[in-house]
Amino acid sequence: MLLNSNELEHIHSTNHSVNDISIRWGVIGAGQKGNKEADLFAGYKFSNGTTCYPTLAVNFAESDMMHLQNIIKEDRIHFDGLKGAARTPSVVTDLFDPETNPNANGYLDKLAQELGRKFTNEEGEVIVDQFLICLGAGGGVGTGWGSLVLQLIREQFFPCPVSMLISLPSGDPDEINNALVLLSEIDEFMREQDRLFGNSDIKPLANVIVNDNTQMQRIIESQKGTKDLKNRYVNWKEVANDNVVSTLHEINIIPENYGSDNVTYDPSDLIKLLSIPGRFLTIGKARIAKFDLHSLENSIKRSLDEGFFSAEHQFETATMYGGFVLRPSNADFFKDVNTENRIRNTLGEYKRLDEIAGKFGDPIWDNEYAVCYTIFAGMTMPKRYISLAREGKELAEKQEQLRAEAQRKQDEEKVDISFATNRVQKNTFNPYNKNQGFGGASRFSGGKNSAFKRQTSEATSTQNQQEEENIISTLKTSNPFKKR
């Protein structure tokens with residue numbers, strides 16, 4: 001059983017049984033980043049030992065999945081003959097595009113069969129409420145998979161709504177470009193979805209949750225050496241994954257397993273919040289050890305502005321909110337009217353709560369501190385999109401300047417090697433040729449070739465033919481994943 005947060009350690013160290021969740025996520029991790037997050041979801045188990053989330057990993061580089069600890073080999077989807085996408089999303093999208101690949105439907109059939117095997121029961125019934133797609137926007141497989149998912153939603157491939165968990169890159173121009181294009185495509189999809197579905201309809205693309213690598217690395221660097229991160233060596237990516245995934249798991253198990261003597265936050269409240277808005281969603285998580293209004297307010301603000309889900313969100317565009325304070329049973333501070341008002345007023349600084357739907361509860365647990373989980377949903381594109389575009393442009397301009405400068409220096413320092421070329425071209429000695437004599441036709445007739453030219457043979461290209469013939473092209477009729 002994976003216990004990768006203080007809260008999960010405490011929950012499972014007590015006699016409190018956890019045998020259900022609010023939303024039955026079917027988790028699919030695409031690309032190296034998505035694989036690692038999905039692997040964490042696969043490690044969560046109920047008190048009875050059964051797995052919380054059915055999970056698949058998808059990757060074009062089989063080696064990227066070798067070190068997964070919780071996803072078994074048969075649940076690691078790899079397409080034969082492919083060895084990665086090299087930060088080129090079109091490798092993914094072209095594979096499933098009938099206009100560019102005549103075998104695209106065969107690949108889609110294989111994907112549908114794998115999803116049907118994992119996410120349906122023996123009667124062919126879907127066993128999940130939502131699909132949670134984890135990916136890194138920037139890599140080839142992750143970015144391409146994000147684009148592919150949008151197209152498959154349009155084709156009604158998925159039998160239930162889809163949520164996306166996306167991490168944004170930092171520092172690499174190619175990855176930033178990929179992320180910007182994917183975010184733009186998501187924004188276009190959301191606008192189209194808004195035209196087709198009403199405010200109270202469950203959306204095919206339920207929500208998109210964004211994590212910013214730059215922000216998460218900054219948090220972990222500031223925490224290194226503190227009581228939260230005592231280790232001498234810290235892999236910030238692993239710590240970030242633990243924080244993001246454990247927070248999502250916590251908000252999913254608490255409403256189902258913890259009640260309140262004041263205001264209960266039901267599983268149905270969470271399901272509604274994560275199903276209807278159809279836009280960007282963010283989560284704030286704040287541990288509260290000092291029970292006073294000032295500490296409470298600052299903790300909530302810090303979790304939203306400087307947390308692991310912070311990405312310069314436009315809170316004023318939110319259409320729903322929700323959350324709860326997981327509090328000690330003897331902490332009457334959280335039931336006090338002034339405390340309730342302070343929480344509402346603090347959230348109201350981000351978005352006037354009387355303008356949007358939502359609910360805030362206060363479930364009880366048997367620990368000494370409290371944890372506040374805050375969710376805003378239905379927001380438009382985060383402003384991080386704008387600043388990321390600015391960073392990408394600056395990096396591209398810097399790269400071009402460096403290339404031009406290097407070319408200029410090379411031109412200035414050009415070396416005359418004509419003497420060497422002349423000597424090499426006149427050298428006719430070959431130790432592997434037998435001496436055939438010096439008579440006969442002129443030895444200098446014919447066209448001139450490079451002195452280093454090698455004998456070449458015609459290449460053949462039949463590598464993928466047999467592999468493509470082995471792909472399953474039909475599905476069982478009970479499979480709910482729609483074929484083209």
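For all residues, glycine too, the Cβ spot is worked out from N, Cα and C.
Taken residue by residue with DSSP, Lys33 (GTP binding site) is part of a helix. Counting every protein chain shown, the Cβ of Lys33 (GTP binding site) has 26 other Cβ atoms within 10 Å. According to Swiss-Prot, the feature GTP binding site maps to Gln32, Lys33, Gly140, Val141, Gly142, Asn213, Lys237, Asn241, an assignment based on experimental evidence.
DSSP assigns Asp64 (Mg(2+) binding site) to a helix in the three-state reduction. According to Swiss-Prot, the Mg(2+) binding site annotation covers Asp64.
Listed in sequence order, the residues of the same chain lying 6 or more apart from Asp269 (mutagenesis position) and placing their CB within less than 8 Å of its CB are Pro255, Gly322, Lys359, Gly361. As a published mutagenesis entry, Asp269 to Ala appears in Swiss-Prot alongside the note: Lower critical concentration value, filaments are deficient in disassembly, pBtoxis is very unstable, assembles with wild-type TubZ subunits; probably has no GTPase activity. Only forms thin, 2 stranded filaments.
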Max pairwise CA distance, angstrom, over record-listed GTP binders Gln32, Lys33, Gly140, Val141, Gly142, Asn213, Lys237, Asn241: 20
Inter-residue Cα distance where the pair is Asp64 (Mg(2+) binding site) and Lys237 (GTP binding site), in Å: 15
Fewest Cβ neighbours within 10 Å, where candidates are the binding-site residues Val141, Asn241: Asn241
Rounded to the nearest Å - Cα separation of Asn241 (GTP binding site) and Asp64 (Mg(2+) binding site): 16
Cα-to-Cα gap, Asp64 (Mg(2+) binding site) vs Gln32 (GTP binding site), nearest whole Å: 6
Under 8 Å by Cβ from Gly142 (GTP binding site), same chain, sequence gap 6 or more: Ala30, Gly31, Gln32, Lys33, Gly34, Leu135, Gly136
Cβ atoms near Gly140 (GTP binding site) (within 10 Å, other residues, all chains): 23
